[in-house]
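Structure first, commentary second.
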Amino acid sequence: MLKVRSALSLIQSQKATLSLATQKRWQTNVATAEAREDSEWLQAKPFEQIPRLNMWALSMKMSMPGGKYKNMELMEMFEAMRQDYGDIFFMPGIMGNPPFLSTHNPQDFEVVFRNEGVWPNRPGNYTLLYHREEYRKDFYQGVMGVIPTQGKPWGDFRTVVNPVLMQPKNVRLYYKKMSQVNQEFVQRILELRDPDTLEAPDDFIDTINRWTLESVSVVALDKQLGLLKNSNKESEALKLFHYLDEFFIVSIDLEMKPSPWRYIKTPKLKRLMRALDGIQEVTLAYVDEAIERLDKEAKEGVVRPENEQSVLEKLLKVDRKVATVMAMDMLMAGVDTTSSTFTALLLCLAKNPEKQARLREEVMKVLPNKNSEFTEASMKNVPYLRACIKESQRLHPLIVGNARVLARDAVLSGYRVPAGTYVNIVPLNALTRDEYFPQASEFLPERWLRSPKDSESKCPANELKSTNPFVFLPFGFGPRMCVGKRIVEMELELGTARLIRNFNVEFNYPTENAFRSALINLPNIPLKFKFIDLPN
(Lines of atoms letter the chains of each structure in order from A and count residues from 1; the text may use other names and numbers.)
(Lines give C-alpha, C1' and ligand atoms only; values in the text may rest on other atoms or scores of the structure.)
Protein backbone atom coordinates (compact mmCIF):
# COMPACT_ATOMS: atom_id res chain seq x y z
CA MET A 1 0.00 0.00 0.00
CA LEU A 2 2.87 2.33 0.81
CA LYS A 3 4.40 1.71 -2.62
CA VAL A 4 1.07 2.54 -4.30
CA ARG A 5 0.81 5.81 -2.35
CA SER A 6 4.41 6.66 -3.28
CA ALA A 7 3.68 6.00 -6.93
CA LEU A 8 0.53 8.15 -6.91
CA SER A 9 2.39 10.95 -5.15
CA LEU A 10 5.21 10.70 -7.66
CA ILE A 11 2.91 10.82 -10.68
CA GLN A 12 1.04 13.84 -9.30
CA SER A 13 4.33 15.58 -8.55
CA GLN A 14 5.85 14.76 -11.93
CA LYS A 15 2.73 16.05 -13.68
CA ALA A 16 3.50 19.36 -12.01
CA THR A 17 7.02 19.36 -13.47
CA LEU A 18 8.22 22.87 -14.11
CA SER A 19 7.95 24.14 -17.66
CA LEU A 20 10.88 26.10 -19.03
CA ALA A 21 9.19 29.39 -18.17
CA THR A 22 8.15 28.17 -14.74
CA GLN A 23 11.72 27.08 -13.98
CA LYS A 24 12.91 30.61 -14.71
CA ARG A 25 10.28 32.04 -12.35
CA TRP A 26 11.37 29.59 -9.64
CA GLN A 27 14.96 30.71 -10.01
CA THR A 28 13.91 34.35 -9.66
CA ASN A 29 12.00 33.52 -6.48
CA VAL A 30 15.01 31.71 -5.03
CA ALA A 31 17.23 34.69 -5.79
CA THR A 32 15.25 36.88 -3.37
CA ALA A 33 15.56 34.49 -0.41
CA GLU A 34 17.87 34.62 2.61
CA ALA A 35 19.72 37.89 1.96
CA ARG A 36 23.19 37.83 3.52
CA GLU A 37 24.64 40.55 5.72
CA ASP A 38 27.72 38.74 7.10
CA SER A 39 31.26 40.11 6.79
CA GLU A 40 32.37 37.73 4.01
CA TRP A 41 29.47 38.85 1.84
CA LEU A 42 29.84 42.54 2.61
CA GLN A 43 33.60 42.51 1.94
CA ALA A 44 33.26 40.66 -1.38
CA LYS A 45 33.28 42.49 -4.71
CA PRO A 46 29.95 43.16 -6.45
CA PHE A 47 28.57 40.57 -8.88
CA GLU A 48 28.68 43.17 -11.66
CA GLN A 49 32.49 43.30 -11.49
CA ILE A 50 32.91 39.67 -12.58
CA PRO A 51 34.55 39.57 -16.05
CA ARG A 52 31.79 39.30 -18.65
CA LEU A 53 31.58 38.14 -22.22
CA ASN A 54 29.61 40.31 -24.62
CA MET A 55 26.68 38.37 -26.09
CA TRP A 56 27.20 39.48 -29.68
CA ALA A 57 30.96 39.12 -29.53
CA LEU A 58 30.61 35.62 -28.08
CA SER A 59 28.05 34.66 -30.72
CA MET A 60 30.40 35.86 -33.46
CA LYS A 61 33.34 33.94 -31.98
CA MET A 62 31.30 30.74 -31.71
CA SER A 63 29.38 30.73 -34.97
CA MET A 64 30.85 33.08 -37.59
CA PRO A 65 33.54 32.03 -40.09
CA GLY A 66 36.92 32.88 -38.60
CA GLY A 67 35.49 33.09 -35.08
CA LYS A 68 38.06 32.15 -32.44
CA TYR A 69 35.91 29.45 -30.84
CA LYS A 70 33.98 28.27 -33.91
CA ASN A 71 35.97 25.14 -34.72
CA MET A 72 37.01 24.30 -31.18
CA GLU A 73 35.94 21.21 -29.30
CA LEU A 74 33.86 21.98 -26.21
CA MET A 75 36.66 21.31 -23.69
CA GLU A 76 39.13 23.23 -25.82
CA MET A 77 36.72 26.18 -25.99
CA PHE A 78 36.26 26.36 -22.21
CA GLU A 79 40.01 26.26 -21.67
CA ALA A 80 40.47 29.03 -24.26
CA MET A 81 37.85 31.12 -22.45
CA ARG A 82 39.63 30.55 -19.15
CA GLN A 83 42.86 31.82 -20.67
CA ASP A 84 41.04 34.81 -22.19
CA TYR A 85 38.91 35.85 -19.21
CA GLY A 86 40.38 34.20 -16.11
CA ASP A 87 39.22 31.52 -13.69
CA ILE A 88 35.77 33.04 -13.28
CA PHE A 89 33.62 34.79 -15.88
CA PHE A 90 29.98 35.40 -16.76
CA MET A 91 28.56 34.17 -20.06
CA PRO A 92 25.42 35.72 -21.56
CA GLY A 93 22.50 33.61 -22.69
CA ILE A 94 22.29 33.08 -26.45
CA MET A 95 19.12 32.11 -28.35
CA GLY A 96 17.14 31.08 -25.30
CA ASN A 97 19.96 29.44 -23.36
CA PRO A 98 20.23 30.87 -19.83
CA PRO A 99 23.22 33.04 -18.87
CA PHE A 100 25.63 31.38 -16.46
CA LEU A 101 28.70 31.93 -14.37
CA SER A 102 31.67 29.71 -15.19
CA THR A 103 34.26 29.02 -12.49
CA HIS A 104 37.53 27.09 -12.90
CA ASN A 105 38.59 27.87 -9.33
CA PRO A 106 38.55 24.68 -7.17
CA GLN A 107 38.02 26.80 -4.06
CA ASP A 108 34.59 27.67 -5.46
CA PHE A 109 33.49 24.10 -6.16
CA GLU A 110 32.69 23.14 -2.58
CA VAL A 111 30.92 26.47 -2.01
CA VAL A 112 28.62 25.81 -4.96
CA PHE A 113 27.80 22.27 -3.90
CA ARG A 114 27.22 23.32 -0.29
CA ASN A 115 24.70 25.90 -1.51
CA GLU A 116 22.74 23.70 -3.92
CA GLY A 117 19.66 23.37 -1.72
CA VAL A 118 17.42 20.42 -0.84
CA TRP A 119 16.51 19.69 -4.47
CA PRO A 120 19.59 20.62 -6.49
CA ASN A 121 18.84 22.31 -9.80
CA ARG A 122 21.20 21.07 -12.52
CA PRO A 123 20.75 23.12 -15.71
CA GLY A 124 20.73 21.42 -19.08
CA ASN A 125 18.92 18.69 -21.05
CA TYR A 126 16.41 21.23 -22.33
CA THR A 127 15.76 19.33 -25.56
CA LEU A 128 14.97 16.15 -23.63
CA LEU A 129 12.61 18.13 -21.38
CA TYR A 130 10.95 19.58 -24.49
CA HIS A 131 10.44 16.08 -25.91
CA ARG A 132 8.84 14.80 -22.71
CA GLU A 133 6.97 17.92 -21.61
CA GLU A 134 5.70 19.21 -24.95
CA TYR A 135 6.45 17.02 -27.96
CA ARG A 136 5.26 13.73 -26.45
CA LYS A 137 3.39 14.93 -23.38
CA ASP A 138 0.54 12.54 -24.20
CA PHE A 139 2.88 9.62 -23.49
CA TYR A 140 4.83 10.94 -20.50
CA GLN A 141 1.84 12.56 -18.80
CA GLY A 142 4.12 14.50 -16.48
CA VAL A 143 6.39 11.58 -15.51
CA MET A 144 9.67 13.09 -16.75
CA GLY A 145 12.36 10.95 -15.10
CA VAL A 146 15.58 12.03 -13.41
CA ILE A 147 17.61 13.56 -16.25
CA PRO A 148 15.67 16.70 -17.30
CA THR A 149 13.65 17.51 -14.17
CA GLN A 150 14.24 19.92 -11.29
CA GLY A 151 12.81 20.74 -7.89
CA LYS A 152 10.29 18.59 -6.04
CA PRO A 153 9.27 16.51 -9.09
CA TRP A 154 12.90 15.43 -9.46
CA GLY A 155 13.18 14.78 -5.73
CA ASP A 156 10.03 12.65 -5.69
CA PHE A 157 11.21 10.55 -8.64
CA ARG A 158 14.61 9.96 -7.02
CA THR A 159 12.90 9.01 -3.76
CA VAL A 160 11.10 6.19 -5.59
CA VAL A 161 14.01 4.86 -7.68
CA ASN A 162 16.91 5.34 -5.23
CA PRO A 163 16.02 2.38 -2.98
CA VAL A 164 16.01 0.12 -6.05
CA LEU A 165 19.05 1.42 -7.94
CA MET A 166 21.37 2.55 -5.16
CA GLN A 167 21.11 -0.54 -2.93
CA PRO A 168 24.22 -2.75 -3.32
CA LYS A 169 22.16 -5.90 -2.74
CA ASN A 170 20.01 -5.13 -5.80
CA VAL A 171 23.02 -4.57 -8.05
CA ARG A 172 24.68 -7.81 -6.92
CA LEU A 173 21.91 -9.79 -8.63
CA TYR A 174 23.60 -9.05 -11.96
CA TYR A 175 27.03 -10.61 -11.39
CA LYS A 176 26.17 -13.75 -13.34
CA LYS A 177 24.31 -11.99 -16.17
CA MET A 178 27.04 -9.40 -16.66
CA SER A 179 29.64 -12.15 -16.52
CA GLN A 180 27.85 -13.80 -19.45
CA VAL A 181 27.90 -10.51 -21.38
CA ASN A 182 31.64 -10.16 -20.70
CA GLN A 183 32.28 -13.70 -21.96
CA GLU A 184 30.49 -12.75 -25.19
CA PHE A 185 32.59 -9.59 -25.39
CA VAL A 186 35.81 -11.62 -25.18
CA GLN A 187 34.52 -14.02 -27.83
CA ARG A 188 33.61 -11.09 -30.09
CA ILE A 189 37.16 -9.75 -29.77
CA LEU A 190 38.58 -13.15 -30.74
CA GLU A 191 36.37 -13.15 -33.83
CA LEU A 192 37.05 -9.54 -34.88
CA ARG A 193 40.78 -9.11 -34.32
CA ASP A 194 43.20 -9.55 -37.21
CA PRO A 195 44.59 -13.11 -37.09
CA ASP A 196 48.10 -11.90 -37.92
CA THR A 197 48.48 -8.60 -36.05
CA LEU A 198 45.95 -9.48 -33.29
CA GLU A 199 44.66 -5.89 -33.58
CA ALA A 200 41.05 -4.87 -33.32
CA PRO A 201 39.47 -3.19 -36.37
CA ASP A 202 39.32 0.58 -36.79
CA ASP A 203 35.68 0.63 -35.71
CA PHE A 204 36.23 -1.28 -32.46
CA ILE A 205 34.33 1.47 -30.63
CA ASP A 206 31.22 -0.04 -32.21
CA THR A 207 31.92 -3.30 -30.37
CA ILE A 208 32.59 -1.48 -27.11
CA ASN A 209 29.28 0.37 -27.47
CA ARG A 210 27.50 -2.92 -28.09
CA TRP A 211 29.06 -4.36 -24.94
CA THR A 212 28.00 -1.38 -22.81
CA LEU A 213 24.46 -1.32 -24.22
CA GLU A 214 24.20 -5.07 -23.64
CA SER A 215 25.40 -4.63 -20.05
CA VAL A 216 23.07 -1.71 -19.25
CA SER A 217 20.12 -3.53 -20.82
CA VAL A 218 20.61 -6.47 -18.47
CA VAL A 219 19.63 -4.07 -15.67
CA ALA A 220 17.38 -1.53 -17.40
CA LEU A 221 15.38 -4.00 -19.52
CA ASP A 222 16.04 -7.26 -17.66
CA LYS A 223 17.17 -8.73 -20.97
CA GLN A 224 20.21 -9.56 -23.09
CA LEU A 225 19.77 -7.99 -26.51
CA GLY A 226 22.19 -10.17 -28.47
CA LEU A 227 24.14 -7.23 -29.87
CA LEU A 228 27.45 -9.06 -29.55
CA LYS A 229 26.23 -11.80 -31.86
CA ASN A 230 26.05 -11.59 -35.66
CA SER A 231 22.51 -12.94 -35.79
CA ASN A 232 20.96 -9.63 -34.68
CA LYS A 233 21.94 -7.28 -37.48
CA GLU A 234 18.34 -6.20 -38.16
CA SER A 235 17.00 -6.47 -34.62
CA GLU A 236 15.14 -3.93 -32.53
CA ALA A 237 18.24 -3.87 -30.36
CA LEU A 238 20.30 -2.53 -33.24
CA LYS A 239 17.72 0.20 -33.82
CA LEU A 240 18.05 1.20 -30.17
CA PHE A 241 21.82 1.24 -30.56
CA HIS A 242 21.60 3.70 -33.46
CA TYR A 243 18.94 5.90 -31.82
CA LEU A 244 21.16 6.34 -28.76
CA ASP A 245 24.14 7.20 -30.94
CA GLU A 246 22.06 9.79 -32.81
CA PHE A 247 20.90 11.30 -29.51
CA PHE A 248 24.47 12.08 -28.44
CA ILE A 249 25.62 13.31 -31.85
CA VAL A 250 22.77 15.79 -32.37
CA SER A 251 22.25 16.98 -28.79
CA ILE A 252 25.56 18.85 -28.59
CA ASP A 253 24.56 21.31 -31.34
CA LEU A 254 21.23 22.08 -29.70
CA GLU A 255 22.32 22.12 -26.05
CA MET A 256 25.75 23.74 -26.19
CA LYS A 257 25.86 25.88 -29.34
CA PRO A 258 23.75 28.82 -30.54
CA SER A 259 20.58 27.40 -32.07
CA PRO A 260 17.12 28.88 -32.75
CA TRP A 261 15.36 25.57 -31.94
CA ARG A 262 13.26 27.23 -29.21
CA TYR A 263 11.74 29.57 -31.79
CA ILE A 264 11.61 27.46 -34.96
CA LYS A 265 11.64 23.71 -35.45
CA THR A 266 15.09 23.31 -36.97
CA PRO A 267 16.13 20.22 -38.98
CA LYS A 268 18.40 19.12 -36.15
CA LEU A 269 15.60 19.41 -33.60
CA LYS A 270 13.39 17.24 -35.81
CA ARG A 271 16.25 14.78 -36.15
CA LEU A 272 16.67 14.64 -32.38
CA MET A 273 12.93 14.20 -31.81
CA ARG A 274 12.98 11.20 -34.19
CA ALA A 275 15.85 9.66 -32.23
CA LEU A 276 14.08 10.19 -28.89
CA ASP A 277 10.87 8.78 -30.35
CA GLY A 278 12.84 5.72 -31.41
CA ILE A 279 14.36 5.25 -27.94
CA GLN A 280 10.89 5.58 -26.43
CA GLU A 281 9.32 3.11 -28.86
CA VAL A 282 11.94 0.36 -28.52
CA THR A 283 12.22 0.72 -24.74
CA LEU A 284 8.45 0.51 -24.35
CA ALA A 285 8.37 -2.67 -26.45
CA TYR A 286 10.99 -4.31 -24.23
CA VAL A 287 9.19 -3.22 -21.06
CA ASP A 288 5.92 -4.65 -22.41
CA GLU A 289 7.78 -7.88 -23.16
CA ALA A 290 9.01 -8.01 -19.56
CA ILE A 291 5.47 -7.41 -18.27
CA GLU A 292 4.16 -10.30 -20.38
CA ARG A 293 6.90 -12.55 -19.06
CA LEU A 294 6.17 -11.61 -15.45
CA ASP A 295 2.41 -12.07 -15.96
CA LYS A 296 3.02 -15.51 -17.43
CA GLU A 297 5.22 -16.47 -14.48
CA ALA A 298 2.55 -15.26 -12.07
CA LYS A 299 -0.09 -17.43 -13.77
CA GLU A 300 2.27 -20.40 -13.56
CA GLY A 301 2.71 -19.82 -9.85
CA VAL A 302 6.33 -18.65 -10.05
CA VAL A 303 7.09 -16.53 -7.00
CA ARG A 304 10.51 -15.01 -6.39
CA PRO A 305 11.55 -13.60 -3.03
CA GLU A 306 12.14 -9.85 -3.07
CA ASN A 307 15.92 -10.25 -2.90
CA GLU A 308 15.81 -12.14 -6.23
CA GLN A 309 13.55 -9.70 -8.08
CA SER A 310 15.16 -7.63 -10.83
CA VAL A 311 15.43 -3.84 -10.85
CA LEU A 312 12.84 -3.62 -13.63
CA GLU A 313 10.47 -5.96 -11.79
CA LYS A 314 10.68 -3.84 -8.64
CA LEU A 315 10.10 -0.61 -10.56
CA LEU A 316 7.13 -2.13 -12.40
CA LYS A 317 5.55 -2.86 -9.03
CA VAL A 318 5.76 0.87 -8.29
CA ASP A 319 4.38 2.08 -11.62
CA ARG A 320 4.70 1.03 -15.26
CA LYS A 321 5.37 4.58 -16.46
CA VAL A 322 8.06 5.10 -13.83
CA ALA A 323 9.74 1.83 -14.87
CA THR A 324 9.66 2.74 -18.57
CA VAL A 325 11.00 6.28 -18.14
CA MET A 326 13.72 5.11 -15.73
CA ALA A 327 14.77 2.44 -18.24
CA MET A 328 15.11 5.13 -20.93
CA ASP A 329 17.13 7.35 -18.60
CA MET A 330 19.47 4.46 -17.80
CA LEU A 331 20.00 3.69 -21.48
CA MET A 332 20.61 7.32 -22.45
CA ALA A 333 22.95 7.98 -19.53
CA GLY A 334 24.73 4.63 -19.39
CA VAL A 335 25.95 3.63 -22.85
CA ASP A 336 28.24 6.23 -24.46
CA THR A 337 29.37 7.41 -21.02
CA THR A 338 30.55 3.95 -19.99
CA SER A 339 32.07 3.29 -23.43
CA SER A 340 34.19 6.44 -23.23
CA THR A 341 35.29 5.69 -19.66
CA PHE A 342 36.20 2.12 -20.60
CA THR A 343 38.14 3.31 -23.67
CA ALA A 344 40.13 5.77 -21.56
CA LEU A 345 40.96 3.02 -19.08
CA LEU A 346 42.15 0.62 -21.80
CA LEU A 347 44.33 3.34 -23.35
CA CYS A 348 45.90 4.11 -19.97
CA LEU A 349 46.60 0.45 -19.24
CA ALA A 350 47.95 -0.20 -22.74
CA LYS A 351 50.34 2.75 -22.51
CA ASN A 352 51.45 1.82 -18.98
CA PRO A 353 52.28 -1.92 -19.15
CA GLU A 354 53.79 -2.00 -15.66
CA LYS A 355 50.46 -0.80 -14.22
CA GLN A 356 48.60 -3.34 -16.34
CA ALA A 357 50.88 -6.09 -15.00
CA ARG A 358 50.18 -5.07 -11.41
CA LEU A 359 46.47 -5.03 -12.12
CA ARG A 360 46.68 -8.50 -13.64
CA GLU A 361 48.28 -9.85 -10.48
CA GLU A 362 45.25 -8.66 -8.55
CA VAL A 363 42.78 -9.96 -11.15
CA MET A 364 44.38 -13.43 -11.16
CA LYS A 365 43.28 -13.83 -7.54
CA VAL A 366 39.69 -13.07 -8.54
CA LEU A 367 39.74 -15.09 -11.78
CA PRO A 368 42.28 -17.93 -11.43
CA ASN A 369 41.15 -19.23 -14.83
CA LYS A 370 39.90 -17.33 -17.87
CA ASN A 371 36.39 -18.69 -17.41
CA SER A 372 36.23 -18.39 -13.63
CA GLU A 373 33.06 -16.78 -12.31
CA PHE A 374 32.99 -13.54 -10.36
CA THR A 375 31.82 -13.72 -6.77
CA GLU A 376 30.66 -10.97 -4.49
CA ALA A 377 33.33 -11.90 -1.95
CA SER A 378 36.23 -11.84 -4.42
CA MET A 379 35.17 -8.51 -5.95
CA LYS A 380 35.30 -6.84 -2.56
CA ASN A 381 39.09 -7.00 -2.65
CA VAL A 382 40.10 -5.28 -5.91
CA PRO A 383 41.49 -1.91 -4.73
CA TYR A 384 43.97 -1.56 -7.59
CA LEU A 385 41.27 -2.19 -10.20
CA ARG A 386 39.15 0.57 -8.69
CA ALA A 387 42.19 2.83 -8.46
CA CYS A 388 42.96 2.30 -12.17
CA ILE A 389 39.40 3.26 -13.09
CA LYS A 390 39.54 6.43 -10.98
CA GLU A 391 42.91 7.50 -12.36
CA SER A 392 41.79 7.05 -15.97
CA GLN A 393 38.70 9.16 -15.20
CA ARG A 394 40.95 11.90 -13.84
CA LEU A 395 43.21 11.95 -16.91
CA HIS A 396 40.32 11.65 -19.36
CA PRO A 397 37.30 13.38 -17.79
CA LEU A 398 33.99 12.49 -19.34
CA ILE A 399 32.40 15.94 -19.26
CA VAL A 400 33.46 19.59 -19.14
CA GLY A 401 32.13 19.94 -15.63
CA ASN A 402 29.02 20.04 -13.51
CA ALA A 403 26.39 22.73 -13.06
CA ARG A 404 24.07 23.97 -10.35
CA VAL A 405 21.68 26.84 -9.70
CA LEU A 406 22.61 28.46 -6.40
CA ALA A 407 19.85 28.10 -3.82
CA ARG A 408 21.51 30.67 -1.55
CA ASP A 409 23.73 33.72 -1.96
CA ALA A 410 27.39 32.69 -2.11
CA VAL A 411 30.84 34.24 -2.41
CA LEU A 412 32.81 32.78 -5.33
CA SER A 413 36.39 33.85 -6.07
CA GLY A 414 35.82 36.95 -3.95
CA TYR A 415 32.62 38.03 -5.74
CA ARG A 416 29.05 38.17 -4.46
CA VAL A 417 26.96 35.71 -6.47
CA PRO A 418 23.22 35.88 -5.79
CA ALA A 419 20.93 32.90 -5.34
CA GLY A 420 19.31 31.81 -8.59
CA THR A 421 22.54 32.14 -10.60
CA TYR A 422 23.46 29.30 -12.95
CA VAL A 423 27.01 28.21 -12.11
CA ASN A 424 29.14 25.97 -14.32
CA ILE A 425 31.87 24.15 -12.38
CA VAL A 426 34.83 23.39 -14.68
CA PRO A 427 37.65 21.29 -13.12
CA LEU A 428 39.46 20.49 -16.40
CA ASN A 429 42.56 22.57 -15.72
CA ALA A 430 42.82 21.54 -12.07
CA LEU A 431 42.66 17.81 -12.86
CA THR A 432 46.06 17.95 -14.54
CA ARG A 433 47.81 20.44 -12.24
CA ASP A 434 50.48 19.29 -9.79
CA GLU A 435 49.01 21.72 -7.27
CA TYR A 436 46.02 19.43 -6.88
CA PHE A 437 47.43 16.09 -8.03
CA PRO A 438 51.20 15.57 -7.55
CA GLN A 439 52.77 14.25 -10.77
CA ALA A 440 49.45 15.07 -12.40
CA SER A 441 50.46 14.21 -15.97
CA GLU A 442 51.27 10.60 -15.04
CA PHE A 443 48.94 7.60 -14.80
CA LEU A 444 49.43 6.68 -11.15
CA PRO A 445 46.60 4.55 -9.75
CA GLU A 446 48.58 4.35 -6.52
CA ARG A 447 47.35 7.83 -5.61
CA TRP A 448 43.92 6.33 -4.88
CA LEU A 449 45.13 3.53 -2.61
CA ARG A 450 44.97 3.81 1.13
CA SER A 451 48.31 3.34 2.83
CA PRO A 452 48.66 0.39 5.23
CA LYS A 453 49.11 2.85 8.10
CA ASP A 454 45.77 4.45 7.33
CA SER A 455 43.75 1.40 6.32
CA GLU A 456 40.66 2.58 8.20
CA SER A 457 40.53 5.93 6.43
CA LYS A 458 38.11 6.63 3.62
CA CYS A 459 40.60 8.85 1.79
CA PRO A 460 43.98 8.14 0.22
CA ALA A 461 46.84 8.62 2.67
CA ASN A 462 49.97 9.14 0.62
CA GLU A 463 51.93 11.90 -1.07
CA LEU A 464 50.05 11.46 -4.37
CA LYS A 465 46.55 12.08 -3.05
CA SER A 466 44.37 14.97 -4.17
CA THR A 467 44.64 18.16 -2.15
CA ASN A 468 41.00 19.10 -2.83
CA PRO A 469 38.28 16.42 -2.79
CA PHE A 470 35.90 18.60 -4.81
CA VAL A 471 38.14 18.71 -7.90
CA PHE A 472 37.49 15.08 -8.84
CA LEU A 473 33.83 14.03 -8.67
CA PRO A 474 33.24 11.78 -11.71
CA PHE A 475 29.76 10.76 -10.56
CA GLY A 476 28.72 14.15 -9.23
CA PHE A 477 28.00 15.17 -5.66
CA GLY A 478 25.19 15.14 -3.16
CA PRO A 479 21.55 14.26 -3.87
CA ARG A 480 22.08 14.58 -7.65
CA MET A 481 24.94 12.10 -7.69
CA CYS A 482 24.53 9.65 -10.60
CA VAL A 483 21.72 7.26 -9.71
CA GLY A 484 23.39 4.51 -11.77
CA LYS A 485 26.79 4.86 -10.09
CA ARG A 486 26.84 1.36 -8.60
CA ILE A 487 25.75 -0.26 -11.86
CA VAL A 488 28.39 1.58 -13.91
CA GLU A 489 31.11 0.72 -11.40
CA MET A 490 30.20 -2.96 -11.50
CA GLU A 491 30.08 -2.95 -15.30
CA LEU A 492 33.54 -1.36 -15.56
CA GLU A 493 35.08 -3.57 -12.88
CA LEU A 494 33.76 -6.86 -14.27
CA GLY A 495 34.47 -5.96 -17.90
CA THR A 496 38.00 -4.75 -17.23
CA ALA A 497 38.87 -7.71 -15.01
CA ARG A 498 37.65 -10.20 -17.64
CA LEU A 499 39.59 -8.51 -20.43
CA ILE A 500 42.84 -8.17 -18.47
CA ARG A 501 42.57 -11.84 -17.41
CA ASN A 502 42.22 -12.97 -21.03
CA PHE A 503 44.57 -10.60 -22.84
CA ASN A 504 47.65 -8.50 -22.60
CA VAL A 505 46.45 -5.23 -24.12
CA GLU A 506 48.67 -3.00 -26.27
CA PHE A 507 48.03 0.17 -28.26
CA ASN A 508 50.87 0.93 -30.64
CA TYR A 509 49.64 4.26 -31.99
CA PRO A 510 49.66 7.90 -30.81
CA THR A 511 46.93 8.90 -28.36
CA GLU A 512 46.96 12.67 -28.97
CA ASN A 513 43.42 13.94 -29.53
CA ALA A 514 42.09 10.54 -28.52
CA PHE A 515 38.74 12.10 -27.57
CA ARG A 516 36.41 14.74 -29.00
CA SER A 517 33.83 16.75 -27.09
CA ALA A 518 30.12 16.26 -27.64
CA LEU A 519 27.71 16.26 -24.70
CA ILE A 520 30.40 13.98 -23.32
CA ASN A 521 33.91 13.13 -24.48
CA LEU A 522 33.78 10.49 -27.22
CA PRO A 523 36.62 8.41 -28.74
CA ASN A 524 38.13 10.21 -31.71
CA ILE A 525 40.76 7.78 -33.05
CA PRO A 526 40.66 4.21 -34.43
CA LEU A 527 40.82 1.95 -31.39
CA LYS A 528 43.21 -0.61 -32.85
CA PHE A 529 44.02 -2.30 -29.56
CA LYS A 530 46.22 -5.37 -29.80
CA PHE A 531 44.80 -8.27 -27.78
CA ILE A 532 47.47 -10.87 -27.02
CA ASP A 533 46.18 -14.14 -25.57
CA LEU A 534 47.26 -15.15 -22.09
CA PRO A 535 47.57 -18.75 -20.91
CA ASN A 536 44.61 -20.18 -19.02
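Each Cβ is built from the backbone N, Cα and C atoms, and glycine gets one as well.
This is the original sequence, none of the listed changes applied.
For Cys482, the entry in Swiss-Prot reads heme binding site, with the evidence type similarity to another entry. Secondary structure at Cys482 (heme binding site), taken from DSSP and collapsed to helix, strand or coil, is coil.
Quoting Swiss-Prot on the natural variant Ile208 to Val: In strain: Subline 5. For Ile208 (variant position), the same-chain residues 6+ apart in sequence whose C-beta sits under 8 angstroms from its C-beta are Ser339, Phe342, Thr343, Leu527.
Where Swiss-Prot documents Ile252 to Thr as a natural variant, the accompanying text is: In strain: Subline 5 and Subline 7. For Ile252 (variant position), the number of other Cβ atoms no farther than 10 Å from its own Cβ, over all displayed protein chains, is 18.
The natural variant Glu289 to Gly is recorded by Swiss-Prot, whose note states: In strain: Subline 5. Shown in sequence order, Lys223 are the residues of the chain, 6+ apart in sequence, with a C-beta less than 8 angstroms from the C-beta of Glu289 (variant position). In three-state terms derived from DSSP, Glu289 (variant position) belongs to a helical segment.
A 10 Å cutoff on Cβ-Cβ distances gives Asp295 (variant position) a total of 10 other Cβ atoms nearby, all chains included. In this structure, Asp295 (variant position) is part of a helix by DSSP. Record note (Swiss-Prot) on the natural variant Asp295 to Gly: In strain: Subline 8.
Long-range Cβ contacts of Val417 (variant position) within its own chain (separation 6+, distance under 8 Å): Phe47, Ile50, Leu101, Leu406, Asp409, Ala410, Val411, Val423. DSSP assigns Val417 (variant position) to a strand. A natural variant is reported in Swiss-Prot for this position, Val417 to Ala, and the note states: In strain: Subline 8.
In the three-state DSSP scheme, Leu499 (variant position) is classed as helix. Non-local contacts of Leu499 (variant position) by the CB criterion (under 8 A, 6+ apart in sequence, same chain) comprise Asn182, Phe185, Val186, Ile189, Leu346, Val505. What Swiss-Prot says about the natural variant Leu499 to Pro is this: In strain: Subline 7.
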**Rounded distance in angstrom between the Cα atoms of Asp295 (variant position) and Ile252 (variant position)** = 41
**Message:** Between the Cα atoms of Cys482 (heme binding site) and Ile252 (variant position), what distance do you get, rounded to the nearest Å?
**Reply:** 20
**Complete:** Taking all protein chains shown into account, the Cβ-based neighbour count within 10 Å for Cys482 (heme binding site) is 19
